[in-house]
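K.L.:
Right, I'll just put the structure down here and ask away after.
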Amino acid sequence: MASVCGTPSPGGALGSPAPAWYHRDLSRAAAEELLARAGRDGSFLVRDSESVAGAFALCVLYQKHVHTYRILPDGEDFLAVQTSQGVPVRRFQTLGELIGLYAQPNQGLVCALLLPVEGEREPDPPDDRDASDVEDEKPPLPPRSGSTSISAPVGPSSPLPTPETPTTPAAESTPNGLSTVSHEYLKGSYGLDLEAVRGGASNLPHLTRTLVTSCRRLHSEVDKVLSGLEILSKVFDQQSSPMVTRLLQQQSLPQTGEQELESLVLKLSVLKDFLSGIQKKALKALQDMSSTAPPAPLQPSIRKAKTIPVQAFEVKLDVTLGDLTKIGKSQKFTLSVDVEGGRLVLLRRQRDSQEDWTTFTHDRIRQLIKSQRVQNKLGVVFEKEKDRTQRKDFIFVSARKREAFCQLLQLMKNRHSKQDEPDMISVFIGTWNMGSVPPPKNVTSWFTSKGLGKALDEVTVTIPHDIYVFGTQENSVGDREWLDLLRGGLKELTDLDYRPIAMQSLWNIKVAVLVKPEHENRISHVSTSSVKTGIANTLGNKGAVGVSFMFNGTSFGFVNCHLTSGNEKTTRRNQNYLDILRLLSLGDRQLSAFDISLRFTHLFWFGDLNYRLDMDIQEILNYISRREFEPLLRVDQLNLEREKHKVFLRFSEEEISFPPTYRYERGSRDTYAWHKQKPTGVRTNVPSWCDRILWKSYPETHIICNSYGCTDDIVTSDHSPVFGTFEVGVTSQFISKKGLSKTSDQAYIEFESIEAIVKTASRTKFFIEFYSTCLEEYKKSFENDAQSSDNINFLKVQWSSRQLPTLKPILADIEYLQDQHLLLTVKSMDGYESYGECVVALKSMIGSTAQQFLTFLSHRGEETGNIRGSMKVRVPTERLGTRERLYEWISIDKDDTGAKSKVPSVSRGSQEHRSGSRKPASTETSCPLSKLFEEPEKPPPTGRPPAPPRAVPREEPLNPRLKSEGTSEQEGVAAPPPKNSFNNPAYYVLEGVPHQLLPLEPPSLARAPLPPATKNKVAITVPAPQLGRHRTPRVGEGSSSDEDSGGTLPPPDFPPPPLPDSAIFLPPNLDPLSMPVVRGRSGGEARGPPPPKAHPRPPLPPGTSPASTFLGEVASGDDRSCSVLQMAKTLSEVDYAPGPGRSALLPNPLELQPPRGPSDYGRPLSFPPPRIRESIQEDLAEEAPCPQGGRASGLGEAGMGAWLRAIGLERYEEGLVHNGWDDLEFLSDITEEDLEEAGVQDPAHKRLLLDTLQLSK
């Protein structure tokens, strides 16, 4: 490779450091930031190219813009700046020569290279090596051959540590954490070895001498341990070979340096064999000596049968107050689930001790509907006759029992499905820092997700998962022995012989993946990789290991990491994460332009992340003793760094409801050992959630976390094992029944326009690359045909349809295309480097009319902008057939007012996806937008505000006919049209509008007539956000499971920045007149959502606009990562021309945004889950049309206010409307709890309201 300054490597030789202007691993975004800080024309730096290995990028600042020039090596290793055609090429031997020439004026660059820009070099604290690269003290164990722990360095005055020369803390610290012995070699003897090699020497005598000197103490320690182990081995095995004796005898003979090293390696190998075999020898000897049968294990575990026994659940029938009056008391049922037989038996006990039972086969159970408000309530829809259903609502003993019942029914459906390939699998993720101690004999609680936090119910713990992934750190067990231990434990637990798919190790960091035997042939494209993140990313005991594979048509990635320790090492942990993200080589090689967070349908990231709590130790212990975890989660470093968008951008994590897993006293889970003796003194290790499991999934995919907790009975380590179980939707290797697509039978992906706002000071041209598994090869667009900038740090680039390619999927079937995703990367024309990547789901883009999309751009783990566009996926009519997925069977009833409120949708069966006809039809109903999403406020940097009490809003029914016909036992009611819903905050589809960006209605549009609703058009209802802690995404009853039961949970970051004026569209079915009326303080009326109950946005200073406030936030603080994209809102002043049938633009969203509330930290760092309700109505023409501009029910807030005034309780109108009780027709279902949530606390007032409603029935 060409050199930087006459040295063999770009960074220069070790003896001659690289010049200040050269930055080896600097990213493009970081380079632009350094140049922006320099601020003077002619400032420059050189970094490695991100697009071409071995090439460089010269970045120059001129007139506040960054200009990038590629420096490419030729076949003779000469360097040259890439030039336009016809310009003569100048070649240089080194980068130093090249920079020297271009430092002169008029050499062809935009300006001369005047001011070299150096990187930021933050000095490490004196105890850096001690805190970062050596973990907690371990119990006395023999050294292991696999250990790579760095021994403590010594001072310069003592090259060899001896017992007579104690080291001092001052002598412990050395540059870069390297020992003084190594440092002295690099300074002096390295040159002598170099000269010897140039002279033809085949060995390195000085390096050998250095290694022998460094390992002399290790020699003696290994000899002692080997001698003791040999004696112990002979006790149990008389035939043991006297290997150690021979080794010690050989050592007494004079040896050269190389012979000493070979002897040490041999000893370590013998030591490894001794340690791995001595337990087996001892067990065999003791068993032979025993006259009775071999003793049973200390904690015997019962072998589980392969079949799942019938499970019974005690429930009560949930009925309305009127029905309860007729019946006399609530009826008790026993629900018996026979998974193997595919039956559900409802057993009702009669008063005369007789029993009445009804049996439903699996195919007659049409849907499960989870209540959002009552966590232990479940609605079950049964098929009584053809196309006629009956719903019963049951109250379980606990929410955990309800979840167990749902899992068993889901398993029953899966087991008896007629599909050849599964739609859904279960995945177990486990992470454990073992503390360099062998595991105990019994780790069943870890395998079965039993312990503290969100654990599985006893009924479901024995159900085997499809995939088990075990990540361990400081695991001293050998790879083969560890794999055998895992397989043996699973065999004993499940009677299944799980097959190992992959095992990857880095030092003592290991990841093992095992799958059910039946899935072995469904696994393909297995890949493994590892990354070191220790000293200089080469030494130490920290890093990551990863495994990836395809399960049929779904890609999975698993990363197990061990990051830098120490309370104060947050920045280094962040860098560890970014290094792993960039360097871990997993997945499809064709996707090398994307980091691993975008290469997989589902990516799981777990391990000992080592993020700590920023709080006084006594406060932490007090909160833990009271089991108050919310205040601790607010100061959790990982949550705070995710909030700043520093790490794990848009990853998800389940709610933490278990105590910190580190640092316990070994042998107990009752005491935290927070004092630790280090060579540099006593160190405080506060209890922390070091061990975590996070995940990131593509938009519009299905994933639910069923458990997340830690064990409380495994005490050998100072960490508790952590477990998480997931229900994951998968796709099959699709085979079209109609064969390959012909020219006349081809699907097309067509783009009308794309616009991106990119964080950059460059003004180059850009193009887009499109990748997808549904394409034969990746495609490129032409360069953008328009660009503009109103801010020096951002650039808006636009492509029209002429610049964008038409993509042709390899298969045209909708069942195949609705599971596909499109990866986009925005690249520059000058350096072909990526400025941002994203993923878009095709599912919501299918249809004959163009749909809008909006999502984030990110690069190397950093948010770099956003991108939006208009596209459609055209599918031939004869290939529109689709089927229901198993995970669409369970939904959430977020408008849970009892069984009368709605009729759930039933299984779609052989429903056809009819999105091709989207033309206006005046006879169809229009369903208004009843609530606007309230965007959360950016929290202060010092901590997170407490979440206010949550209130479950009411959503307006989409179908007026269903309101009057729904009953608790809906016999004789035909099933309504099926509904479909997509909910993924990492990607927004709302007729082109991200839900939280919808503005309040402008006065100019207050009386504007609406376009008529369209056939099969998506009807949307966006209720007010849930700001409290939550476990389950709040979604609508009857929706598809993409939203209802885990369609990719909210990402752990803030909502995207509001787009410029042109970004906001009014959905065609938005009725301005149906917006809730909120009375302001002045007594006037304003249409839009009611203001939040608490934490309003603080008033702005006089003369300050919202835009200037955001810009001020950027300028005032050093950490600009949270607000950098918010600056992009000032860029676009050009209208984004809507296509045919699309609505007009709205005024500036900066003036129309609803007030922000506090961020939701229930699921750490996830903003309040959006609830976009999209129902594809197939038979809307049959419904009674609503009057133009009127409410679907015919009764609005006006009727509510008149009724309240009539009984003298008008004071509660605002509270009731704010909580969704804005319709008299549904007010009859209100309960005392609902009234309290709406602010009715007076018992007499509550009684009056309920009695009046009862009489009105």
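Glycine too: its Cβ is placed from the backbone N, Cα and C atoms.
At each noted site, the model still has the original residue.
The domain 'SH2' feature in Swiss-Prot is assigned to 21-117; the stated evidence is sequence analysis. According to Swiss-Prot, the feature domain 'SAM' maps to 1195-1257, an assignment based on sequence analysis. The mutagenesis experiment R47 to A is recorded by Swiss-Prot, whose note states: Does not affect the ability to inhibit PKB activity. Per Swiss-Prot, mutagenesis D608 to A is noted as: Abolishes both enzyme activity and ability to inhibit PKB activity. C690 to A appears in Swiss-Prot as a mutagenesis experiment; the accompanying note says: Induces little effect. Swiss-Prot gives this note for the published mutagenesis R692 to A: Still partially active. What Swiss-Prot says about the mutagenesis result for Y987 to F is this: Does not affect the ability to inhibit PKB activity. For the published mutagenesis D1222 to A, Swiss-Prot gives the following note: Abolishes interaction with EPHA2 SAM domain. Among the sequence features in Swiss-Prot, the mutagenesis site F1226 to A or L is noted as follows: Abolishes interaction with EPHA2 SAM domain.
Surface or core, plus neighbours and distances: that's what I need for these features.
P.N.:
Looking just at the domain 'SH2' (21-117), the mean pLDDT is 89.
Around the Cβ of R47 (mutagenesis position), the same chain contributes Y22, H23, R24, L26, S27, R28, A31, F56, A57, C59, each under 8 angstroms and 6 or more positions distant in sequence. Following the DSSP three-state reduction, the secondary structure of R47 (mutagenesis position) is strand.
In sequence order, T431, N433, Q473, C561, H562, L563, Y662, C690, D691, H719 are the residues near D608 (mutagenesis position), counting only same-chain partners six or more apart with C-beta under 8 A.
In the shown protein chains, 29 other C-beta atoms lie within 10 A of the C-beta of C690 (mutagenesis position).
Non-local contacts of R692 (mutagenesis position) by the CB criterion (under 8 A, 6+ apart in sequence, same chain) comprise T431, F606, G607, L609, Y611, L638, E653, V722.
Cβ neighbour count for D1222 (mutagenesis position): 26 (other Cβ atoms within 10 Å of its Cβ, all protein chains included). Taken residue by residue with DSSP, D1222 (mutagenesis position) is part of neither helix nor strand, so it is coil.
Summarising the environment of F1226 (mutagenesis position), the number of other Cβ atoms within 10 Å of its Cβ, over all protein chains shown, is 22.
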K.L.:
With DSSP, how much of the domain 'SH2' (21-117) is helix, how much strand and how much coil, in residues?
P.N.:
19 helix, 31 strand, 47 coil
